Amino acid sequence: MISPVLKKYARPSLWYRFCAWVASKKNRLYVGWFGVLMIPTLLTAATVFIIAFIAAPPVDIDGIREPVSGSLFYGNNIITGAVVPTSNAIGLHFYPIWEATSLDEWLYNGGPYQLIVCHFFIGICSYMGREWELSFRLGMRPWIAVAYSAPVAAASAVFIVYPLGQGSFSDGMPLGISGTFNFMIVFQAEHNILMHPFHMLGVAGVFGGSLFSAMHGSLVTSSLLRETTENESINVGYKFGQEEETYNIIAAHAYFGRLIFQYASFNNSRSLHFFLAVWPVVGIWFTALGVSTMAFNLNGFNFNQSVIDSQGRVINTWADIINRANLGMEVMHERNAHNFPLDLA
């Protein structure tokens, strides 16, 4: 007969079973301790975003009593709609629902934007931690989470760091298609981001990564080892988990080496895939770093009227054309918020 003491400890406690379930690798979807934080924050951000995108009233984004409509119920469509950033009247103040005198005031001042952005930021950081956690439990290396840190850094730059540097959440990127375009145009006007070296590295990372991905995929697809007849798809010959190579890396290496030159092609599959991961990740890191420095007005290069002839007359360059375009965009945005051509805020 089992004693009461042994019977008490024979069945694990509810907390112990919960901990085992959270950390279990046998779940269809891994939860993890970062997932315990990720799930409620991302669900909150997604729910509030959907509701606000559909039905939020106009927001006084500039703090001058001129509300901007962003939701579908107030005349927008999928392209023009957005969750409008928190009002400039709020600035960087923490603005939860209980800080407003009423729900209408909270909505008028753009409270949903701050709620979404803060929960979203915690959620994506938790997702990155969850990637590391699952990799650790499976005995894998941690580079999946490191790669994901690039989009996390980019989102943090436009939603958190830039508003902090500019002094108001109203300067954050709107949560919508046209709002994103407006953010990009105003960012160019105020910071000349196209002339910033870190943005150039980001462009090289994104477009270069796309090029390298397309090149790698097409080379592999073109050098598959056929395991089927001519009447069957070549893809049928692959069995998940097979030990044999699925493509001829020697043939792919030889083709690319002859197409360009010998040392342009990788002869090591591991170094090749490391390069494919590193190139876009480092580029996006630099872009995020550039946006974060421009948040504090360390802007792109300004070569305004830098080329002159022997008589001192200006010879216009494309840099001068860009500067003229920047001035045009600058004077047209927030045109009722200030009385000077340049934004003196």
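Placement of Cβ uses the backbone N, Cα and C atoms for every residue, glycine included.
Among the features that Swiss-Prot reports, chlorophyll a ChlzD1 binding site is placed at H119. In sequence order, T41, L42, T44, A45, V48 are the residues of the chain that are 6 or more apart from H119 (chlorophyll a ChlzD1 binding site) and have a CB within less than 8 Å of its CB.
Residues or ranges marked as [CaMn4O5] cluster binding site by Swiss-Prot on the basis of sequence analysis: D171, E190, H333, E334, D343, A345.
The feature quinone binding site is assigned by Swiss-Prot to H216, S265, F266. In the three-state DSSP reading, H216 (quinone binding site) counts as helix.
Around H273 (Fe cation binding site), no same-chain residue six or more apart in sequence has its CB under 8 Å from its CB. What Swiss-Prot lists as Fe cation binding site is H216, H273.
The number of other Cβ atoms within 10 Å of the Cβ belonging to S265 (mutagenesis position), over all protein chains shown, comes to 18. S265 (mutagenesis position) falls within neither a helix nor a strand when secondary structure is assigned with DSSP, and so counts as coil. One mutagenesis experiment catalogued in Swiss-Prot, S265 to A, is accompanied by this note: Herbicide resistance.
Neighbours of the quinone site: apart from H216, S265, F266, residues of the same chain with C-beta atoms within 8 angstroms of the site's C-beta centroid are M215, L219, A252, H253, F256, L272. Farthest C-alpha pair in the quinone-binding residues H216, S265, F266: 11 Å apart. H333 ([CaMn4O5] cluster binding site) sits 43 Å from H216 (quinone binding site), taking the Cα positions as reference. Closest to D171 ([CaMn4O5] cluster binding site) by Cα-Cα distance, out of the recorded positions H216, S265, F266, is H216. Secondary structure from DSSP puts E190 ([CaMn4O5] cluster binding site) in a helix. Closest to E334 ([CaMn4O5] cluster binding site) in space, going by CA atoms and restricting to the recorded positions H216, S265, F266, is H216. The candidate set comprises the binding-site residues H216, H333. Of these, H216 has the most other Cβ atoms within 10 Å.
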